[in-house]
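Student: Residues annotated as Mg(2+) 2 binding site in Swiss-Prot, with similarity to another entry given as evidence: D67, D71. Annotated Mg(2+) 1 binding site per Swiss-Prot: D67, D71, in sequence order. According to Swiss-Prot, the mutagenesis experiment I49 to A carries the annotation: No change in ComX production or secretion. Where Swiss-Prot documents F63 to S as a mutagenesis experiment, the accompanying text is: Shows substantial farnesylation activity when FPP is used, while geranylation activity is severely reduced. Quoted from Swiss-Prot for the published mutagenesis D68 to E: Severely impairs prenylation activity. Listed in Swiss-Prot is the mutagenesis experiment T92 to L, annotated as follows: No change in ComX production or secretion. In Swiss-Prot, a mutagenesis experiment is listed as P134 to S, annotated with the note No change in ComX production or secretion. For K182 to F, Swiss-Prot lists a mutagenesis experiment annotated as follows: Retains 37% of wild-type activity. According to Swiss-Prot, the experimentally introduced change N186 to D is described as follows: Retains 9% of wild-type activity. Experimental mutagenesis at this site is recorded by Swiss-Prot as N186 to G, annotated: Cannot activate ComX. Quoted from Swiss-Prot, the note attached to the mutagenesis of N186 to A states: Retains 20% of wild-type activity. A mutagenesis experiment is reported in Swiss-Prot for this position, Y188 to A, and the note states: Retains 54% of wild-type activity. For the mutagenesis experiment Y189 to A, the note given by Swiss-Prot reads: Retains 47% of wild-type activity. What Swiss-Prot notes for the published mutagenesis of G190 to V is this: Cannot activate ComX. Swiss-Prot lists G190 to D among its mutagenesis entries, and the accompanying note reads: Retains 75% of wild-type activity. For the mutagenesis experiment G190 to A, the note given by Swiss-Prot reads: Retains 87% of wild-type activity.
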Amino acid sequence: MKEIVHEKIQNLDLKEYLINFIDEKNHFSFGILSFKHYVALSGNRSSHILTLAGGIELLILAFDIFDDLEDEDNIEIKWMKIDPSLALNAATTLYTLGLETICSISNSAEFHRLTLKYALNAMQGQHEDLRNSPETEEECIQMMKQKAGSLTAMSAVLAAMLANGEFNQTIEDYAYKIGIIKQLENDYYGLVNDQRSDIRKKRKTLIYLFLNRKFNEASEKILKLINSHTSYHSFISDSSKFDELLFEAGLNQYVSMLIKLYEEEITASMNQLNINIKL
């Protein structure tokens, strides 16, 4: 990622910001997902997949910055500590660099079309999230599929196309589910992270919609705490007590069941294609 920035960016001040932001990354799960698919499908040009993975991770970093700026999240991270206009310009630069890098790997019009489709769909999913639009669990899952699933689909599908030159619908379908799992895990983490704005802004995540069905007293208690920002953050400081309440509400079981269901569907689809990837 840094090599791409050093090669493409001449403005030294902007370059320094981008390198510092890249240093903030501590996971590269989207690039790894691409790499695993490329290897599983017998791709043999390491320079191609490394370039793809780097381009995708630049794009993911851009989306992370956009997301934090829009949600006012993670206030201790580097891009949230500078002038928002500079952070926004840096994110736009990373977004453009990511797309340019990805599209430079292949001359295929279909490869380019899919790259832009997934990026555009992810932004539309983010718009629905910012609008707090979902009213039902089905609508929320569709939003998660667009917002997060589009990026996991990009990672897996483009790697497969690099390996064998073909678009595979089955890979796209299960890759969307990988993204839904990632988003669900992220939303669950948002329950206990006081750096996140999910609670303060009452985001209609799948978790919130489940609680809002008020199956039991524990669900209602959590909702009341959510409506009292100070009480909520005081309560979650006692993690064992909060975990117990989540369990009583049935939330832990609900999230675990959904993840297990999607994982089983993903594994079944991979087995059909003789793809052996550990997620």
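Cβ coordinates are placed from backbone N, Cα and C, and glycine is handled just like the others.
None of the listed substitutions appears in this model.
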Student: Specify the nearest of the mutagenesis positions I49, T92, P134, Y188, G190 to D71 (Mg(2+) 2 binding site), where nearness means the distance between Cα atoms.
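Tutor: That would be G190, nearest by Cα distance.
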Student: About how far apart, in whole Å, are the alpha carbons (Cα) of P134 (mutagenesis position) and Y188 (mutagenesis position)?
Tutor: 17
Student: If you count other C-beta atoms within 10 angstroms, which of the mutagenesis positions F63, Y188 is the most crowded?
Tutor: F63
Student: Within 10 Å of F63 (mutagenesis position), Cα to Cα, which of the mutagenesis positions T92, Y188, G190 are there?
Tutor: T92
Student: Can you name the residues of this chain that are 6 or more positions from I49 (mutagenesis position) yet have a C-beta less than 8 Å from its C-beta?
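Tutor: Looking at Cβ-Cβ distances below 8 Å from I49 (mutagenesis position), excluding near sequence neighbours, one finds S34, F35, Y38, V39, G43, A159, L162.
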Student: K182 (mutagenesis position) has how many other Cβ neighbours within 10 Å of its own Cβ?
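Tutor: The Cβ of K182 (mutagenesis position) has 19 Cβ neighbours within 10 Å.
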Student: I'm trying to understand the geometry here, so how far is the Cα atom of K182 (mutagenesis position) from the Cα atom of D68 (mutagenesis position), in Å to the nearest whole number?
Tutor: 17
Student: Which state, by DSSP, holds P134 (mutagenesis position): helix, strand or coil?
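Tutor: DSSP call for P134 (mutagenesis position): coil, neither helix nor strand.
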